[in-house]
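K.L.:
For the natural variant Pro16 to Thr, Swiss-Prot gives this note: In haplotype F1, allele pvr6(6). The structure shown keeps the original residue. For Ala20 to Glu, Swiss-Prot lists a natural variant annotated as follows: In haplotypes G1 and G2, allele pvr6(9). In haplotype E1, allele pvr6(5). In haplotype H1, allele pvr6(7). In haplotype Ih1. Swiss-Prot documents Val24 to Ser as a naturally occurring variant and attaches the note In haplotype Ih1. For the natural variant Val24 to Ala, Swiss-Prot gives this note: In haplotypes G1 and G2, allele pvr6(9). In haplotype H1, allele pvr6(7). The structure shown keeps the original residue. Looking at Swiss-Prot, you'll find the natural variant Pro27 to Ser noted as follows: In haplotype B1, allele pvr6(3). Marked as mRNA binding site by Swiss-Prot on the basis of similarity to another entry: 46-51, Lys78, 96-97, 147-152, 191-194. As a natural variant entry, Lys56 to Asn appears in Swiss-Prot alongside the note: In haplotype K1, allele pvr6(8). According to Swiss-Prot, the natural variant Ala90 to Thr carries the following note: In strain: cv. CDP01246; haplotype D1, allele pvr6(4). In haplotype B1, allele pvr6(3).
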Amino acid sequence: MATEAPPPVDTTEVPPFTAAETAVKQPHKLERKWTFWFDNQSKPKQGAAWGSSLKKAYTFDTVEEFWSLYDQIFKPSKLTVNADFHLFKAGIEPKWEDPECANGGKWTVTSSRKANLETMWLETLMALVGEQFDDSEDICGVVASVRRSQDKLSLWTKTATNEAAQMGIGRKWKEIIDTEKISYSFHDDSKRERSAKSRYTV
């Protein structure tokens, strides 16, 4: 006796995957890779060379990785006094000696309020990984420094003598972090003098 074939499955009731559901499964790639670094100078070892406390932490290239790392670790509020967080393009070390930084300089803003540093740091990170700067190829990275007297945020660039590029970056950064004034110093000047004079101001 022949068995009856099972009835066909009605697929009209199965909801299709939405674009949003599909997107969740696919990480959102950034335009380039970035690396977080950590530096703690609060307990320097005797005779240690400058920069020896600088440690590479994580390299990432997706939006999801960025937010996970930021939320769990890389907030200035988690830093002790005399410690720094860095976010630099992958392949560039946050040192004057790095070939990409050797002829550069930095825009700097100071803050006496921890909350301000936290906000400016996050706004800067999002602008960097989101490629919001017109002269983004001239940017190396950003450093958040927690100090006893006041905190500091520094945006490092490659070609200090390219005034047009630096002023464009400076104006955009000032707008992003919503501050009154920022100044730019050359790394070469900083090597010679502890408090290097400002070359550009916006």
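Placement of Cβ uses the backbone N, Cα and C atoms for every residue, glycine included.
Those substitutions? Not in this structure, it's all original residues.
Please go over these features one by one and say how buried each is and what sits next to it.
P.N.:
For Pro27 (variant position), the same-chain residues that are 6 or more apart in sequence and have a Cβ closer than 8 Å to its Cβ are Thr62, Val63, Glu64, Glu65.
Within 10 Å of the C-beta of Lys78 (mRNA binding site) there are 12 other C-beta atoms, taking all protein chains into account.
Contacts of Lys56 (variant position) defined by a Cβ separation under 8 A and a same-chain sequence distance of 6+ are given as Thr35, Trp37, in order along the sequence.
Taking all protein chains in view, 13 other C-beta atoms sit within 10 angstroms of the C-beta of Ala90 (variant position).
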K.L.:
Look at the binding-site residues Arg147, Lys191 and tell me which residue has the greatest number of other C-beta atoms within 10 angstroms of its C-beta.
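P.N.:
Result of the Cβ crowding comparison: Arg147.
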K.L.:
Within 10 angstroms of the C-beta of Gln150 (mRNA binding site), what count of other C-beta atoms is obtained when all protein chains are considered?
P.N.:
12
K.L.:
Tell me, by DSSP, whether Lys78 (mRNA binding site) is helix, strand or coil?
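P.N.:
Note: Lys78 (mRNA binding site) is helical by DSSP.
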K.L.:
Take the C-alpha atoms of Lys191 (mRNA binding site) and Ala90 (variant position) and report the distance between them in angstrom, rounded.
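P.N.:
Lys191 (mRNA binding site) and Ala90 (variant position) have their Cα atoms 24 Å apart.
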